[in-house]
Amino acid sequence: MELHILEHRVRVLSVARPGLWLYTHPLIKLLFLPRRSRCKFFSLTETPEDYTLMVDEEGFKELPPSEFLQVAEATWLVLNVSSHSGAAVQAAGVTKIARSVIAPLAEHHVSVLMLSTYQTDFILVREQDLSVVIHTLAQEFDIYREVGGEPVPVTRDDSSNGFPRTQHGPSPTVHPIQSPQNRFCVLTLDPETLPAIATTLIDVLFYSHSTPKEAASSSPEPSSITFFAFSLIEGYISIVMDAETQKKFPSDLLLTSSSGELWRMVRIGGQPLGFDECGIVAQIAGPLAAADISAYYISTFNFDHALVPEDGIGSVIEVLQRRQEGLAS
């Protein structure tokens, strides 16, 4: 398998809900006029707490500093795994890279963020951790770094500085999980038809906020949750929304897999997770991979979210609770 280090240098930000008005114009520009900003990596995820943005340096320039904007300190690099076989299962998601990428990085104390899209899975690592990433994964993967759009082979010698890293550390924190009742769909869209849904998209993202109060509460099982993720990365669009929100969009423009599968969410974290802890993704992806359960995984500024097939949510909760009990004992 090949591991590609993409050219994007990504910043991770949080826009507080009360300050959304200040960012409506630049966000609309990034959403609908990417050529104007030259942004090639744009992801916006709405949660009950805030709006998380993952944007490259060109996109970051569009966002003015303010009291409503929090910026994670690190610059993140984007990794992508490609398999030589063209028969990859469309919705395997984070499960297919849990053992080969996520677990080894957790063992070497590399903090990762995940962004699963309709098309692929992006793994974000801090720029300063790249040497450890390469050293850790070089045996498993042919590693290439994109330079000027062309893949250049990376050897382990290129990454010898700062390695090895201490391999012992505290046991992973056991984070609580919740499973809201929403049913989600993972969709794509031909970029040429994006203008046709622009009005609806703007309404859903910026003006539709009649969320049940329990969605943002600390109750163990919120009945529903505000969650909408849109990404436009290298010309490909991916949208995650709940089935009720999907009804607002013209059905003939949104494309999904032939099965039209619906997904349920597992939300990870009781308190904001931060960016320094390692192994959070592995805590979820590992057990799902062992049980051969497909999952999309989306990290946000405060919490993590896994999407699993609707008909398997009961067994997923059981698997993860068993894992939690094992870690806690």
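Keep in mind that glycine also has a Cβ here, set from the backbone N, Cα and C atoms.
If you look for the noted substitutions, you won't find them, since the model keeps the original residues.
Small disclaimer: the values here were computed from a predicted structure and weren't measured.
Marked as L-arginine binding site by Swiss-Prot on the basis of experimental evidence: Ser111, Val112, Gly274, Ile280, Val281, Thr300, Phe301, Asn302, Phe303, Asp304. Using a 10 Å Cβ-Cβ cutoff, Gly274 (L-arginine binding site) registers 12 neighbours.
The domain 'ACT 1' annotation in Swiss-Prot covers 72-138.
Swiss-Prot lists 260-321 with the feature domain 'ACT 2'.
Swiss-Prot gives this note for the published mutagenesis Gln90 to Ala: No effect on interaction with the GATOR2 complex.
The Cβ neighbour count for Arg99 (mutagenesis position), using a 10 Å radius and every protein chain shown, is 15. Listed in Swiss-Prot is the mutagenesis experiment Arg99 to Ala, annotated as follows: No effect on interaction with the GATOR2 complex.
Listed in Swiss-Prot is the mutagenesis experiment Asp121 to Ala, annotated as follows: No effect on arginine-binding. No effect on homodimerization. Loss of interaction with the GATOR2 complex which constitutively activates the TORC1 signaling pathway. In the three-state DSSP reading, Asp121 (mutagenesis position) counts as strand.
Where Swiss-Prot documents Asp276 to Ala as a mutagenesis experiment, the accompanying text is: Decreased arginine-binding. Constitutively interacts with the GATOR2 complex. Within the same chain, the residues at least 6 positions away from Asp276 (mutagenesis position) whose Cβ sits under 8 Å from its Cβ are Ser111, listed in sequence order.
According to Swiss-Prot, the mutagenesis experiment Asp292 to Ala carries the following note: No effect on arginine-binding. No effect on homodimerization. Loss of interaction with the GATOR2 complex. The Cβ of Asp292 (mutagenesis position) lies under 8 Å from the Cβ of Thr95, each of these being in the same chain and 6 or more residues away along the sequence.
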The domain 'ACT 2' (260-321), counted residue by residue under DSSP: helix, strand, coil: 23 helix, 17 strand, 22 coil
Residue among binding-site residues Phe301, Phe303 with least C-beta crowding, 10 angstrom cut-off: Phe303
Closest of Gly274, Val281, Phe301, Phe303 to Asp121 (mutagenesis position), Cα positions, binding-site residues only: Val281
